[in-house]
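Swiss-Prot annotations:
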type	residues	note
ACT_SITE	Tyr176	active site, proton acceptor
BINDING	33-57	NAD(+) binding site
BINDING	Ser164	substrate binding site
MUTAGEN	Tyr176 to Phe	Decreases androsterone dehydrogenase activity; when associated with R-180
MUTAGEN	Lys180 to Arg	Decreases androsterone dehydrogenase activity; when associated with F-176
Amino acid sequence: MWLYLAVFVGLYYLLHWYRERQVLSHLRDKYVFITGCDSGFGKLLARQLDARGLRVLAACLTEKGAEQLRGQTSDRLETVTLDVTKTESVAAAAQWVKECVRDKGLWGLVNNAGISLPTAPNELLTKQDFVTILDVNLLGVIDVTLSLLPLVRRARGRVVNVSSVMGRVSLFGGGYCISKYGVEAFSDSLRRELSYFGVKVAMIEPGYFKTAVTSKERFLKSFLEIWDRSSPEVKEAYGEKFVADYKKSAEQMEQKCTQDLSLVTNCMEHALIACHPRTRYSAGWDAKLLYLPMSYMPTFLVDAIMYWVSPSPAKAL
């Protein structure tokens, strides 16, 4: 009996391995639009897909970022400046994409643009702090997607949304985790709706990687600005030791960040060119072995773990 079971399991994984490695043909005819290509995942993915031969349409926030990217890629790659928080900028970029792809449609849309700041305990933040992140990470994703869906549907293509392990388990305050939970929900509903048209939707859920989003210097600068503007009552409740512990946790976070960004961009590439893409991709060992399992744990257990490892306020009970 155990032999039959072992054979069955072996055949299952062999079939899974084979399906995972089937790649689409005619990649050179397929257009992919990527947001957030100034640096990090977006920039590396644009270079990676360009080397693969795909027609990359790269959106950068700044002209400087676009110029740098063009200098590192082939003449086939084209760039456009895009601020995902401004509807008029999104509309202009969508029109540009439409002119580029013409009747072929848009094979791939990668919503990669994102920010992580301001981040701090919720009580220290304002409504505008939440809006700042949600405008980019969630509403920007929605605006870009809705503007380009007709082109993706025409090509029966792919939508790839960059979420995070923090879209599976919320470990700190501020708009970042909220925005990623929103991306997960938007992607789930979008996947079901677009399945009728042959369009596939995938989510990338990276762990901690060394990018501008996880920059210790930016994180600490933002946090100290938030702390300085906080009310005396809040400062008294949290205390200076909390600030010191928060700084220390930021430094530890940066040390734990994975530097190999290709672990994420390879997932993005697979979602775009595989015959059988996954629905979700957990990128990084911390995502696979720590945060993803945490998302399935009982809530009380996750709360207990976070209570134990997080900085403690001065007036904690």
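Cβ coordinates come from backbone N, Cα and C, glycine included.
Note that this is a predicted model, so its numbers are computed, not measured.
A map of Swiss-Prot features onto the structure.
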residue: Phe33; record: NAD(+) binding site; DSSP (3 states): strand
residue: Phe41; record: NAD(+) binding site; DSSP (3 states): helix
residue: Leu49; record: NAD(+) binding site; DSSP (3 states): helix
residue: Leu57; record: NAD(+) binding site; DSSP (3 states): strand
residue: Ser164; record: substrate binding site; DSSP (3 states): coil
residue: Tyr176; record: mutagenesis position; DSSP (3 states): helix
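Nothing from the recorded positions Ser164, Tyr176, Lys180 places its Cα within 10 Å of the Cα belonging to Leu57 (NAD(+) binding site). Looking only at Cα atoms, Tyr176 (mutagenesis position) sits nearest to Phe41 among the binding-site residues Phe33, Phe41, Leu49. The binding-site residues close to Lys180 (mutagenesis position), defined as a CA atom within 10 A of its CA, are Ser164 out of Phe33, Cys37, Phe41, Leu49, Gly53, Ser164. In sequence order, Leu27, Arg28 are the residues near Gly53 (NAD(+) binding site), counting only same-chain partners six or more apart with C-beta under 8 A. For Cys37 (NAD(+) binding site), the same-chain residues lying six or more positions away in sequence with a CB closer than 8 A to its CB are Lys43, Leu45, Ala46, Ala58, Ala59, Cys60, Gly65, Ala66, Leu69, Thr79, Asn112. Phe41 (NAD(+) binding site) sits 13 Å from Ser164 (substrate binding site), taking the C-alpha atoms as the reference points.
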